[in-house]
Amino acid sequence: MCGRTSCHLPRDVLTRACAYQDRRGQQRLPEWRDPDKYCPSYNKSPQSNSPVLLSRLHFEKDADSSERIIAPMRWGLVPSWFKESDPSKLQFNTTNCRSDTVMEKRSFKVPLGKGRRCVVLADGFYEWQRCQGTNQRQPYFIYFPQIKTEKSGSIGAADSPENWEKVWDNWRLLTMAGIFDCWEPPEGGDVLYSYTIITVDSCKGLSDIHHRMPAILDGEEAVSKWLDFGEVSTQEALKLIHPTENITFHAVSSVVNNSRNNTPECLAPVDLVVKKELRASGSSQRMLQWLATKSPKKEDSKTPQKEESDVPQWSSQFLQKSPLPTKRGTAGLLEQWLKREKEEEPVAKRPYSQ
C-alpha cells in the first residue's frame with residue numbers, strides 16, 4: 001500500500017522537474033491549475049493535497065492530449081456519484097486502489113473508463129515494516145535510484161525551451177499511476193478533484209517491508225502512455241501497471257510516524273545497527289538545504305523567495321548509478337551524503353520540529 005509520501009519541492013522547481021516532450025517533439029513545461037492549493041511537504045498523508053500530472057484534454061476539448069497540466073488534488077478519491085455534502089463522510093477508504101480489482105469497483109471503474117488517469121508526483125513514499133515479535137514498526141523511505149546523467153548547467157540557466165530538460169540534473173521524482181475523479185457538492189460550490197494511487201504486489205526487493213507497493217511508472221514513455229487517454233485505451237494503459245524492481249530505499253527515523261512532523265529529518269537515513277540517526281556533517285547539511293530549497297509551507301509574503309539560480313545542485317561526485325538494493329537498509333544516495341566528511345567537519349545540529 002502507500003499511505004505517506006514526500007513532495008517538498010517549491011512550485012517552480014517542481015515544474016522544471018516535470019519537463020517533457022509533447023507529441024511534436026517540442027520541449028515543454030507543464031502548466032499549473034489551482035497552483036495556490038499546492039503545499040510542499042516532507043510528510044504528506046491522505047486528505048492532503050498533492051501534485052498530479054494529467055492531460056490538458058481533461059480541461060480543454062480541443063487540446064492535444066499529450067500536453068500536460070499539474071494540479072494539486074486531494075489524496076483519497078471521492079466518487080462523482082457520492083451524494084453527501086461532506087466528502088469526509090465517505091465510508092470506505094480510497095487512498096489506494098488494488099490493480100486486481102480496479103475494474104470491479106464502481107468508485108474506480110467509472111472514472112477509469114472516462115480516461116481519468118493521472119500521475120502522482122513525489123520525492124518518494126514511506127512504508128512501515130512490522131518488527132518481528134514486537135508491536136513496533138520501522139519506517140523506510142522508498143524512491144527511484146538516482147543516476148548521474150549527461151545534463152549540465154543550473155536551474156537558473158533554463159532560459160529557453162531547449163534548455164529546460166538539459167539543466168534538470170537533480171532528484172528524479174517518483175511517478176505513480178493514479179486515477180482521479182471530479183465531485184460536485186450537491187448544494188453547489190467548487191468541484192473537488194481527488195485521486196487514488198493504484199497498488200500492485202510488491203517487487204522482490206520490497207517484499208520484506210510490505211506485500212504491496214504503488215504502481216510506479218518507470219520512464220517517460222510509461223508516463224506519457226498512462227496520461228494520454230486520447231490515444232491510449234484503458235486496456236492498453238493497464239498493461240503498464242505492474243511491480244518494478246527499479247527502486248531503492250533506506251530506513252528513516254520514527255519522526256515520520258507523526259504526519260505533523262514536516263522537516264528534512266523525515267527523509268534522513270538512520271543506522272539500524274546502532275539505532276540512532278546519522279549525524280549531519282557539513283556536506284549533508286548542504287544536501288538537506290537542497291531538500292529544503294524552500295520551507296515546505298504555502299508561500300509566505302513575509303519571507304523573500306529564493307532565486308532559482310540559488311537552488312543548490314547535486315554534486316556530480318555523488319550522482320552515481322545506484323545499484324538495486326540487495327539487502328534491507330541500503331541508503332543509497334542520501335546515505336552517501338549524510339556519511340561523507342562525518343569525521344572531517346564539525347557536527348551540525350539536525351533540523352527538527354514537532
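Each residue's number is its place along the chain shown, starting with 1.
Every residue, even glycine, has its Cβ placed from backbone N, Cα and C.
If you check Swiss-Prot, you get these features:
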MUTAGEN   CYS2 to Ala  Cells are hypersensitive to ionizing radiations. Abolished ability to form a covalent cross-link with DNA. Does not affect single-stranded DNA (ssDNA)-binding. Does not affect ability to promote class switch recombination (CSR) in B-cells
ACT_SITE  CYS2  active site, nucleophile
MUTAGEN   ARG4 to Ala  Strongly reduced binding to single-stranded DNA
MUTAGEN   TRP81 to Glu  Strongly reduced binding to single-stranded DNA
MUTAGEN   ARG98 to Ala  Cells are hypersensitive to ionizing radiations. Abolished ability to form a covalent cross-link with DNA. Abolished binding to single-stranded DNA (ssDNA)
MUTAGEN   GLU127 to Ala  Abolished ability to mediate self-reversal of covalent cross-link with DNA in presence of doule-stranded DNA
MUTAGEN   GLU127 to Gln  Abolished ability to mediate self-reversal of covalent cross-link with DNA in presence of doule-stranded DNA
ACT_SITE  GLU127  active site
MUTAGEN   HIS210 to Ala  Decreased ability to mediate self-reversal of covalent cross-link with DNA in presence of doule-stranded DNA
MUTAGEN   ARG212 to Ala  Abolished ability to bind DNA and abolished ability to promote class switch recombination (CSR) in B-cells
Cβ-Cβ neighbours of GLU127 (mutagenesis position) (radius 10 Å): 23
The answer, for which of the mutagenesis positions ARG4, ARG98, HIS210, ARG212 has its Cβ ringed by the most other Cβ atoms inside 10 Å, is ARG4
In Å, rounded, how far does the Cα of ARG212 (mutagenesis position) sit from the Cα of ARG98 (mutagenesis position)? 9
Are any of ARG4, TRP81, ARG98 (the mutagenesis positions) within 10 Å of GLU127 (mutagenesis position) when you go C-alpha to C-alpha, and if so which? ARG4
Select one residue from CYS2, TRP81: among these mutagenesis positions, choose the one with the most other Cβ atoms within 10 Å of its Cβ. CYS2
Alpha-carbon distance [CYS2 (mutagenesis position); ARG98 (mutagenesis position)] in Å: 11
Sorry to bug you, but what's the C-alpha spacing from TRP81 (mutagenesis position) to CYS2 (mutagenesis position), rounded to the closest Å? 25
What is the separation, in Å, between the Cα atoms of ARG4 (mutagenesis position) and HIS210 (mutagenesis position)? 14
What kind of secondary structure is HIS210 (mutagenesis position) part of, going by DSSP in three states? coil
Rounded to the nearest Å - Cα separation of HIS210 (mutagenesis position) and TRP81 (mutagenesis position): 33
